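What follows is a set of notes on a single structure, which appears directly below.
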Amino acid sequence: MSVNDGVDQMGAEPDIMEFVEQMGGYFESRSLTRLAGRLLGWLLVCDPERQSSEELATALAASSGGISTNARMLIQFGFIERLAVAGDRRTYFRLRPNAFAAGERERIRAMAELQDLADVGLRALGDAPPQRSRRLREMRDLLAYMENVVSDALGRYSQRTGEDD
């Protein structure tokens, strides 16, 4: 029996569900929700690649509210997208094309926002002694460095693969 035979959790291959559970454990170990990891794991391997909220709830033995909440989180992180199908009132989700590159681009945006917040903090400190502003400067400088490094790496990856977001 293969994943193509349906989205029923009991019908999925044990190795597939083991992978899905490992993704959940990985996310949980990173202080995210286990269900978000399982949802991402399932969308990495399911067929068809587009899954309704109901199909996801069945496949993952999860509540529709849990699917909705965790799908919103994964959308915010840039990994998945919501789809509308003409004539169908259900909500569908799928992995975004180049999902992990998109996720890294979202992380770059978050780094830029945190740099801006560090600048707000530095302005608020005004003429405070340098030892008081040191932590904010370190935060801003590291984030600026990481933003450049990750941006450059994504650019090289896109050139190498010939793919864009």
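Backbone N, Cα and C define each Cβ position, glycine as well.
As a whole-number mean, the pLDDT of the domain 'HTH marR-type' (1-151) in this prediction is 92. If you look up Swiss-Prot, you'll see 1-151 marked as domain 'HTH marR-type'.
Summarising the environment of Ser63 (variant position), the number of other Cβ atoms within 10 Å of its Cβ, over all protein chains shown, is 11. Annotation of the natural variant Ser63 to Arg in Swiss-Prot: In CFZ-R1; leads to increased expression of mmpL5 and partial resistance to both clofazimine and bedaquiline; the original residue is retained in the structure shown.
Under 8 Å, Cβ to Cβ, and six or more positions away along its own chain, Asp88 (mutagenesis position) finds no residue. According to Swiss-Prot, the experimentally introduced change Asp88 to Ala is described as follows: Decreases DNA binding.
While the structure shown retains the original residue, Swiss-Prot records the mutagenesis experiment Arg90 to Ala with this note: Decreases DNA binding. DSSP classifies Arg90 (mutagenesis position) as strand under the three-state reduction. The Cβ of Arg90 (mutagenesis position) has Ser52, Ser53, Glu54 as same-chain neighbours under 8 Å, each 6 or more residues away in sequence.
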